[in-house]
Amino acid sequence: MSKLFLDELPESLSRKIGTVVRVLPSSLEIFEELYKYALNENSNDRSGRHKKPRIDVSSDLLKTDEISETNTIFKLEGVSVLSPLRKKLDLVFYLSNVDGSPVITLLKGNDRELSIYQLNKNIKMASFLPVPEKPNLIYLFMTYTSCEDNKFSEPVVMTLNKENTLNQFKNLGLLDSNVTDFEKCVEYIRKQAILTGFKISNPFVNSTLVDTDAEKINSFHLQCHRGTKEGTLYFLPDHIIFGFKKPILLFDASDIESITYSSITRLTFNASLVTKDGEKYEFSMIDQTEYAKIDDYVKRKQMKDKSMSEELKAKSKSKGQATDGTADQPSILQEATRQMQDEKKAGVFSDDDEENDQNFEAESDLSDGSGQESSDGAEDGEEAEEDDEEDDEEEDKKGQSALNRDNSFASINGQPEQELQYKEFKEPLELEDIPIEIDNDDDEDDEDGSGVEYD
């Protein structure tokens, strides 16, 4: 039997077969038959025989795959699409004329802008997400493996107007005319998605969901920046999303290795997510009030918080001391949060301060040079500014006087001045009463003869 077929195989596989043949020479014939069979099957696939029908998602297919009322599962008109393109389009679920499989497409009239086939394999993740500060809107977010002609790769993000969607559902006869709960629309869309082969989650309908580990995960979102772009960071049971300005970021929660907090102030902090591949993504200007929720999410997902180790290293470098490695020390972020809570309890920011701030803002609006005030108002503004300058000078003098009093306790050559004065006057002092003459005259010229100098 010829051994020439071994030369056609990968070197590692050829060596393994050779080892078997040396032990069992009769096996060479079996290996050669297997090789010939594989060649025949490969040629059959190329010629189209024994080949399972599949959809070739191309523009030629789309010309024959028409959409009509008979094969439409669900249609929602005038949806505001934000990604991968920005247009008002129609969202359509329908059954393909080619093989009857479900398809999602975005239409502009009769023109297809984006089509996704094989939904059970192509849709990787889909979810409804709230729109911050706009309760009448909701996002529908979807990621996919490929689309028609591979024109796009970015996630699909569209905004649904709750009122308009409710009206469309009522006009289509999908809801009764007296229904006002938008969740009925969400439930219907989710059911259609399940029938077509994928799931759309709705994590914010109930703020608490249950993940695969049977642990309660609170879904929440917060405002932050990535570089110069402001966006929303969504923490979901299995994913973290930042959007919706390009590039949109989607993380699988299980792919996050660690989190690090930095640039911590009394009001904000930064958080950096580090993936298992070593990629780092920093999000800045996060409000301090969001820390507890992030910390709880991180702990439940068993992500590593590397902030403490970096803080201890920084302390050891600045103080020249070795790190003791105590993991129980409160982090800087926790200290800042505690300080902010203490200040609120102590009433550091009083109502008077807020009133002063409002007055200041109001005065700023009137003196911004926009030309909306009359000339008399401008003159009054100038006089007010002069009065303010005089008041500022007087306040400066008072402040300097207070500063001088405070400085009486400052150290001189490392020794407190108070101690020097005490040493200087160890002997008892004899105090002498000094008579003070009181001027009862009611002159108008009291200032000149009062004995008190005014600045």
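The backbone N, Cα and C atoms fix where each Cβ goes, and this holds for glycine too.
Nope, none of those substitutions made it into this model, it's the original residues.
Residues or ranges marked as domain 'PH 1' in Swiss-Prot: 68-200.
The annotation domain 'PH 2' is assigned in Swiss-Prot to 217-301.
Swiss-Prot lists ILE259 to Ala among its mutagenesis entries, and the accompanying note reads: Decreases histone-binding. The Cβ of ILE259 (mutagenesis position) has ALA271, SER272, LEU273, VAL274, ILE294, VAL298, MET303, LYS304, ASP305, LYS306, SER307 as same-chain neighbours under 8 Å, each 6 or more residues away in sequence.
Listed in Swiss-Prot as a mutagenesis experiment, TYR261 to Ala is described as follows: Impairs histone-binding. Other Cβ atoms within 10 Å of the Cβ of TYR261 (mutagenesis position) number 25 in total over all chains.
Within 10 Å of the C-beta of PHE269 (mutagenesis position) there are 25 other C-beta atoms, taking all protein chains into account. For the mutagenesis experiment PHE269 to Ala, the note given by Swiss-Prot reads: Impairs histone-binding.
Over all protein chains present, the Cβ of GLN288 (mutagenesis position) has 18 other Cβ atoms lying within 10 Å. GLN288 to Ala appears in Swiss-Prot as a mutagenesis experiment; the accompanying note says: Decreases histone-binding.
In three-state terms derived from DSSP, TYR291 (mutagenesis position) belongs to a helical segment. According to Swiss-Prot, the mutagenesis experiment TYR291 to Ala carries the annotation: Impairs histone-binding.
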Distance, PHE269 (mutagenesis position) to TYR291 (mutagenesis position) (CA atoms, angstrom): 9
Whole-Å Cα distance, TYR261 (mutagenesis position) to PHE269 (mutagenesis position), is 7
Over the span of the domain 'PH 1' (68-200), count residues by DSSP class, listing helix, strand and coil in order. 31 helix, 56 strand, 46 coil
Could you round the CA separation between GLN288 (mutagenesis position) and PHE269 (mutagenesis position) to a whole angstrom and send it over? 7
With DSSP, how much of the domain 'PH 2' (217-301) is helix, how much strand and how much coil, in residues? 16 helix, 48 strand, 21 coil
Looking at the domain 'PH 2' (217-301) alone, can you tell me the average pLDDT? 94
